[in-house]
Amino acid sequence: MGTEDAIALPNSTLEPRTEAKQRLSSKSHQVSAKVTIPAKEEISSSDDDAHVPVTEIHLKSHEWFGDFITKHEIPRKVFHSSIGFITLYLYTQGINYKNVLWPLIYAFIILFILDLIRLNWPFFNMLYCRTVGALMRKKEIHTYNGVLWYILGLIFSFNFFSKDVTLISLFLLSWSDTAAATIGRKYGHLTPKVARNKSLAGSIAAFTVGVITCWVFYGYFVPAYSYVNKPGEIQWSPETSRLSLNMLSLLGGVVAALSEGIDLFNWDDNFTIPVLSSLFMNAVIKTFKK
């Protein structure tokens, strides 16, 4: 009996010591948790006020409409197309197209500065994207806005080419490119690819809209509003060209398809389409002058 009691006594004395150590360690964990958690909360809240990560930016329009607006880019296409109609209206009102050049340059400078600010200030980038996000692609959150390339292409055309060539290049960018993107996304998988991210279906759409655009502009608007054109502003006319209206329109469709389909140094097509279409259309008209 004495031996058993002697053996039992150490066990009985060790158990309270073990429990005491466990209680002390649990208390130390609780104390450290109480100390560290508020510190993390304070740090994270102060960081959030100063820096908003670009990866946390979400476009409101994409959240509201989900994959539909992301896939079909409805507001962006409406914006692109509307520029063509607005320009056509200004043409009928006799606005001097050369007077548009400086407003385009000012717009480019302002938007470029805004992009520099937003790409270096995440909080401003978040506000900017939530304001005009419906007109942006997701990749443009992290890089320069496509509108910059759009304006730069128009500056090139308005500065170096005649009135009709400049307007045609803008119409092809507004309407042929929109048609190519819409049809290409819908039916492009059914046709062969003609270039990187370019399908035969999209090229056919660009060609068709290009033909219609040239025929309507040169066949109706130029003669109907001839009084708004100064001498030398319109390069093509039936009297000065070996091309008929129908042939010119067909070649205009080819220009639209080529300009939309060519991938030039992986540059943004908002820049390459007006530049290439201006160069091609100008070459076509001058080549067939009488």
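Just so you know, glycine gets a Cβ as well, placed from its N, Cα and C.
Under the heading of mutagenesis, Swiss-Prot lists S46 to A and annotates it as follows: Abolishes the stationary phase-dependent stimulation of DAG kinase activity.
Here Swiss-Prot describes R76 to A as a published mutagenesis experiment; the accompanying note says: Loss of kinase activity. Not temperature-sensitive for growth. Regular shaped nuclear membrane structure. Secondary structure at R76 (mutagenesis position), as computed by DSSP, is helix. Of all Cβ atoms in the shown protein chains, 19 besides its own fall within 10 Å of the Cβ of R76 (mutagenesis position).
Under its mutagenesis entries, Swiss-Prot includes K77 to A with the note: Loss of kinase activity. Not temperature-sensitive for growth. Regular shaped nuclear membrane structure. Counting only same-chain residues at least 6 apart in sequence, those with a Cβ under 8 Å from the Cβ of K77 (mutagenesis position) are T178, A181, T182.
Here the Cβ of D177 (mutagenesis position) has 26 other Cβ atoms within 10 Å, regardless of which shown protein chain they belong to. D177 (mutagenesis position) carries a helical DSSP state (H, G or I). According to Swiss-Prot, the mutagenesis experiment D177 to A carries the following note: No kinase activity. Not temperature-sensitive for growth. Does not trigger nuclear membrane expansion.
Counting Cβ atoms from all protein chains shown, G184 (mutagenesis position) has 23 others lying within 10 Å of its own Cβ. What Swiss-Prot says about the mutagenesis result for G184 to A is this: 70% reduction in kinase activity. Not temperature-sensitive for growth. Regular shaped nuclear membrane structure.
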What does DSSP assign G184 (mutagenesis position), in three states? helix
Round to the nearest Å and give the CA-to-CA distance linking R76 (mutagenesis position) with G184 (mutagenesis position). 16
What's the CA to CA span in angstrom from G184 (mutagenesis position) over to D177 (mutagenesis position)? 10
